[in-house]
Amino acid sequence: MSQDDTPRVLSIQSHVVHGYVGNKSAVFPLQVLGFEVDSINTVQFSTHTAYKHIKGYVLNNDQMKELVEGLVLNEVDYYTHFLTGYSRSPDSLREIAKIIKQLREKNPNLIYVCDPVMGDNGKMYVPEEILPVYRDVLVPLADILTPNQFEAELITGIPMKDLDGALRVIQRLHDMGVKTVVLSSTDLGDEENMIGLASTGGSCYKIPIPKVEATFTGTGDLFAALFLAWSHLTGNDVKLALEKTIATLQSIVVDTYQTARASHLTGKIPPRFTELRLVQNKTVIEDPKIKLKAVKIN
C-alpha cells in the first residue's frame, strides 16, 4: 500500500533523449500536477521519428517483465493509475495486459488509461498486427481510452465523417467495455476547429479545438496524461477534465507555434523547432485558464 494519498502512476510508453513524446511528454506534467510517476520506456530513441536520422533501441518483452518483476519483489508495485502509449510489437501489448491484471491484484481500483497509439491522418506508424491486440485485448481492460480519430476508426471499423459517426464510434467503444471514451481530436469538416469529445455514464461533451497550421509530435501523449490527471483532480468530472486538458494543450501548442514561427517566418518549420514547450509552460500546466467550454450533446 502507498504510504500516503499521493496518486501513483506507472507509465509505459516511448522515450526520447531530445524532445517531447511518450514519457517525456507525460511524466513532467503529471509530476507538476502532484502525481508520483514511475516510467518504463518501450523504446529509447535519440529523437522522435519525424527527424531525418533515427537512432536507438526497443525494449524487448523479457526486459519489460524483468523491470516489473523488480517492482513486485521490492514491494513498490502499488499504483492508482496505469498509463500506456506507444509500443511497437503485439507481444509487448500482450505483456502489458498481463501487467494490468497483476497490478489490479494489488489495487483492484487501479484506473487504466489507454492511449492506443497506432497512427494519425489516415496512416499507421506501427505494425498492422498491433490493431487486433488493442481491439481485442487492451481496449476491454481500459477505464479511460484516448484515441485520435484515425485510431478510433481502426478499433471500431466505423468511419467518422460527422458528429453522428463520432457518436456511433463512441458507443461502440463503450460497448467494448470502456467506461470513459475521449476522442482527443476529430476533424469533422469544420475548417477552423477540430472537435474533442468525451463520454461517460450516458453523458457526452464536445469542445472546439482551434486548428494550428503546423505539425506537432507528442500532443496525444500529453493529452492522455493531462486527462488522467484532471479526471482524478476533478473527481471524475469529465466536462471539467476535458476543458482543463484542452486549455493546457492549446496554450502549449500555440506558444510552441508562435515561438517557432518567429524564427521561421515562412515555409514548413523543422521538427526541432516544434518540440512542445512544456518547461516554459509549467505555470499553464499547474493552473490552466479555461477559454473554450465543453457543451453537452446528449
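Glycine is no exception: its Cβ is also placed from the backbone N, Cα and C atoms.
Taken from Swiss-Prot, the feature pyridoxal binding site covers S14, T47. Sequence-distant contacts of T47 (mutagenesis position), defined as residues of its own chain at least six apart whose C-beta falls under 8 angstroms from its C-beta, comprise V16, V17, H18, G19, H53, I54, P271, R272.
Under its mutagenesis entries, Swiss-Prot includes T47 to N with the note: 60% decrease in specific activity and about 2-fold reduction in affinity for pyridoxal (PL) substrate and ATP compared to wild-type.
Experimental mutagenesis at this site is recorded by Swiss-Prot as I54 to F, annotated: 46% decrease in specific activity and about 2-fold reduction in affinity for pyridoxal (PL) substrate and ATP compared to wild-type. Its own atom aside, the Cβ of I54 (mutagenesis position) has 13 Cβ atoms within 10 angstroms in the protein chains shown.
A mutagenesis experiment is reported in Swiss-Prot for this position, R88 to I, and the note states: 62% decrease in specific activity and about 2-fold reduction in affinity for pyridoxal (PL) substrate and ATP compared to wild-type. Note: R88 (mutagenesis position) has non-local neighbours T42, V43, V58, V126, P127, I130, i.e. same-chain residues 6+ apart with C-beta under 8 A of its own C-beta.
For T146 (Na(+) binding site), the count of additional Cβ atoms within 10 Å of its Cβ stands at 29 [all protein chains shown]. In the three-state DSSP scheme, T146 (Na(+) binding site) falls into the coil class. The Na(+) binding site annotation in Swiss-Prot covers D115, T146.
Cβ neighbour count for D120 (Mg(2+) binding site) (all protein chains, 10 Å cutoff from its Cβ): 17. Taken residue by residue with DSSP, D120 (Mg(2+) binding site) is part of a strand. According to Swiss-Prot, the Mg(2+) binding site annotation covers D120, on the basis of similarity to another entry.
Quoting Swiss-Prot on the mutagenesis of N121 to E: No effect in catalytic activity. In sequence order, F150 are the residues of the chain that are 6 or more apart from N121 (mutagenesis position) and have a CB within less than 8 Å of its CB.
Swiss-Prot lists D221 with the feature active site, proton acceptor. Listed in sequence order, the residues of the same chain lying 6 or more apart from D221 (active site, proton acceptor) and placing their CB within less than 8 Å of its CB are Q13, V21, G22, N23, S25, A26, G85, Y86, D115, V117.
Quoted from Swiss-Prot, the note on mutagenesis experiment W230 to E is: Loss of catalytic activity. Misfolding of the protein. Taking Cβ-Cβ distances under 8 Å and a sequence separation of 6 or more, the neighbours of W230 (mutagenesis position) in its chain are L33, L240, A241, K244, T245.
Look at W230 (mutagenesis position): DSSP puts it in a helix.
Secondary structure from DSSP puts S14 (pyridoxal binding site) in a beta strand.
Residues within less than 8 Å, Cβ to Cβ, of S14 (pyridoxal binding site) and separated from it by at least 6 positions along the same chain comprise V21, G22, N23, N41, T42, V43, Q44, F45, H48, G85, Y86, S87. Residue pair T146 (Na(+) binding site) / D120 (Mg(2+) binding site) shows a Cα separation of 13 Å.
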